[in-house]
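Step one of this worksheet: look at the structure below.
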Amino acid sequence: MIPEKRIIRRIQSGGCAIHCQDCSISQLCIPFTLNEHELDQLDNIIERKKPIQKGQTLFKAGDELKSLYAIRSGTIKSYTITEQGDEQITGFHLAGDLVGFDAIGSGHHPSFAQALETSMVCEIPFETLDDLSGKMPNLRQQMMRLMSGEIKGDQDMILLLSKKNAEERLAAFIYNLSRRFAQRGFSPREFRLTMTRGDIGNYLGLTVETISRLLGRFQKSGMLAVKGKYITIENNDALAQLAGHTRNVA
């Protein structure tokens, strides 16, 4: 049974409020490993935002770090602007991801965060979270775990761009995306790409034409079925092998 104070807090917060303990992606987010008392303390500092519309930004490069953002649904892309004025995408964030970690060092965001589709986020005031984590070892440990995961993702991306050819880059991107969907309880074999082919090419250092050509090649080989933004993995082993993995995505 849900405690009465939790119900009252939901009513006061509005229709989009979901307690951390009841959130479907809590095991991927900060609440993982926290007990009910700790969850209640965390829940008290979180602001449930209204839907973030496609194209809307959570923060811009140079903005002061005030909050971290936990994605409840949707997709957020992070990007920087080069000296030449070009956009360079640095990541795609899905439900369960936290956005804003890279601002902790300097206190200012080095990048932009923009919604690729209508998204729901929880805004977590950083100073309050930092103070709370000093009193809750489990919370601090989970924060470290999440930051470690982001660092590992950055390292994997560097390796992807430095050692793999165009085919291997795209295969690794689709393979990793399917694994991330699986972690969130979605099908790892059938999913919709929320980012454009131009975004994918920008992220992987490839042209839009190359992305389209490779998707056609993957489909012709029987590895994928592609219909617009929808991807179906037909030959899981072949994709994993091309991506540099030997285990299945499921």
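Backbone N, Cα and C atoms are what each Cβ position is placed from, and that goes for glycine too.
Original residues only: the substitutions mentioned are not part of this model.
Source: prediction; values computed, not measured.
If you check Swiss-Prot, you get these features:
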type	residues	note
BINDING	Cys20, Cys23, Cys29, Cys122	[4Fe-4S] cluster binding site
DOMAIN	164-237	domain 'HTH crp-type'
MUTAGEN	Cys16 to Ala	No effect
MUTAGEN	Cys20 to Ser	Loss of activity
MUTAGEN	Asp22 to Gly	Loss of regulation by O(2)
MUTAGEN	Cys29 to Gly	Loss of activity
MUTAGEN	Arg72 to His	Decrease in activity; no effect on DNA-binding
MUTAGEN	Ser73 to Phe	Decrease in activity; no effect on DNA-binding
MUTAGEN	Gly85 to Ala	Decrease in activity; no effect on DNA-binding. Trace activity; when associated with P-187
MUTAGEN	Met143 to Ala	Decrease in activity
MUTAGEN	Met144 to Ala	Decrease in activity due to faulty dimerization
MUTAGEN	Arg145 to Ala	Decrease in activity
MUTAGEN	Met147 to Ala	Decrease in activity due to faulty dimerization
MUTAGEN	Ile151 to Ala	Decrease in activity due to faulty dimerization
MUTAGEN	Ser187 to Pro	Decrease in activity; no effect on DNA-binding. Trace activity; when associated with A-85
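All features noted in Swiss-Prot, drawn onto the structure.
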| residue | record | Cβ neighbours (10 Å) |
| --- | --- | --- |
| Cys29 | mutagenesis position | 20 |
| Arg72 | mutagenesis position | 21 |
| Ser73 | mutagenesis position | 17 |
| Cys122 | [4Fe-4S] cluster binding site | 24 |
| Met143 | mutagenesis position | 19 |
| Met144 | mutagenesis position | 11 |
| Arg145 | mutagenesis position | 12 |
| Met147 | mutagenesis position | 14 |
| Ile151 | mutagenesis position | 11 |
| Ser187 | mutagenesis position | 12 |
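Within 10 Å of Met143 (mutagenesis position), as judged by C-alpha distances, no recorded positions are found among Gly85, Cys122, Ile151, Ser187. In terms of Cα spacing, the recorded positions Gly85, Cys122, Met144, Arg145, Met147, Ser187 that come within 10 Å of Arg72 (mutagenesis position) are Cys122.
Note on the domain 'HTH crp-type' (164-237): DSSP counts are 41 helix, 11 strand, 22 coil. Using CA atoms as reference points, the mutagenesis positions Cys29, Ser73, Gly85, Ser187 were checked against Arg145 (mutagenesis position), and the closest is Cys29. For Cys29 (mutagenesis position) paired with Ser187 (mutagenesis position), the C-alpha to C-alpha distance reads 20 Å.
Comparing Cα positions, Ser187 (mutagenesis position) lies closest to Ser73 out of the mutagenesis positions Ser73, Gly85, Met144, Ile151.
Under the DSSP three-state reduction, Met143 (mutagenesis position) is assigned to helix. In three-state terms derived from DSSP, Cys29 (mutagenesis position) belongs to neither a helical nor a strand segment and is classed as coil. The shortest Cα-Cα distance from Cys122 ([4Fe-4S] cluster binding site) to any of the mutagenesis positions (Ser73, Gly85, Met144, Met147) is found for Ser73.
The secondary structure of Arg72 (mutagenesis position), as reduced to three states from DSSP, is extended strand.
For the pair Ser73 (mutagenesis position) and Ile151 (mutagenesis position), the Cα-Cα distance reads 22 Å. Following the DSSP three-state reduction, the secondary structure of Cys122 ([4Fe-4S] cluster binding site) is strand.
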